[in-house]
Amino acid sequence: MESDFYLRYYVGHKGKFGHEFLEFEFRPDGKLRYANNSNYKNDVMIRKEAYVHKSVMEELKRIIDDSEITKEDDALWPPPDRVGRQELEIVIGDEHISFTTSKIGSLIDVNQSKDPEGLRVFYYLVQDLKCLVFSLIGLHFKIKPI
């Protein structure tokens, strides 16, 4: 059933170049929406939309299932701060989870947190998701997403 899956990821901050962010979402019908806003050197916002095949959606679900992110809780994760924020929302089957934390610079930040095991799951899942999305956008539109 296609209506049992949704994913949205956001990472951003407000700084001297304004509101800079990366956001993408996969909708139940297979629509991938992507936005990348950087005002550095007067860059313009990149917005792209495309539909992905059912097999891509199935692979996305597999990546999420394998990560076991649905077993995690962000209560002990660093809260968003002046450096930035990350948000991950997933609906998969009858589960609806939402995480909010600060930007993570490296595994050092993960290891120094109050919940390194849980934050590590989040960190690696986000890396996998970004890699997949950048590949899909790059292949579909022949652009460099970052």
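Glycine residues also receive a Cβ, built from the backbone N, Cα and C atoms like all the rest.
Modelled residues match the original; the substitutions are not represented.
Going by Swiss-Prot, these are the annotated features:
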type    : residues      : note
MUTAGEN : Glu68 to Arg  : Abolishes interaction with PYM1 leading to increase EJC association with spliced mRNAs; when associated with R-72; K-73 and R-117
MUTAGEN : Glu72 to Arg  : Abolishes interaction with PYM1 leading to increase EJC association with spliced mRNAs; when associated with R-68; K-73 and R-117
MUTAGEN : Asp73 to Lys  : Abolishes interaction with PYM1 leading to increase EJC association with spliced mRNAs; when associated with R-68; R-72 and R-117
MUTAGEN : Glu117 to Arg : Abolishes interaction with PYM1 leading to increase EJC association with spliced mRNAs; when associated with R-68; R-72 and K-73
MUTAGEN : Leu136 to Arg : Complete loss of nonsense-mediated decay activity
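Shown on the structure are the features that Swiss-Prot records.
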residue: Glu68; record: mutagenesis position; Cβ neighbours (10 Å): 11
residue: Glu72; record: mutagenesis position; Cβ neighbours (10 Å): 19
residue: Asp73; record: mutagenesis position; Cβ neighbours (10 Å): 10
residue: Glu117; record: mutagenesis position; Cβ neighbours (10 Å): 9
residue: Leu136; record: mutagenesis position; Cβ neighbours (10 Å): 19
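Taking CA atoms as the reference points, Glu72 (mutagenesis position) and Glu117 (mutagenesis position) are 9 Å apart. Closest to Leu136 (mutagenesis position) in space, going by CA atoms and restricting to the mutagenesis positions Glu68, Asp73, Glu117, is Glu68. Rounded to a whole number, the distance between the Cα atoms of Asp73 (mutagenesis position) and Glu117 (mutagenesis position) is 11 Å.
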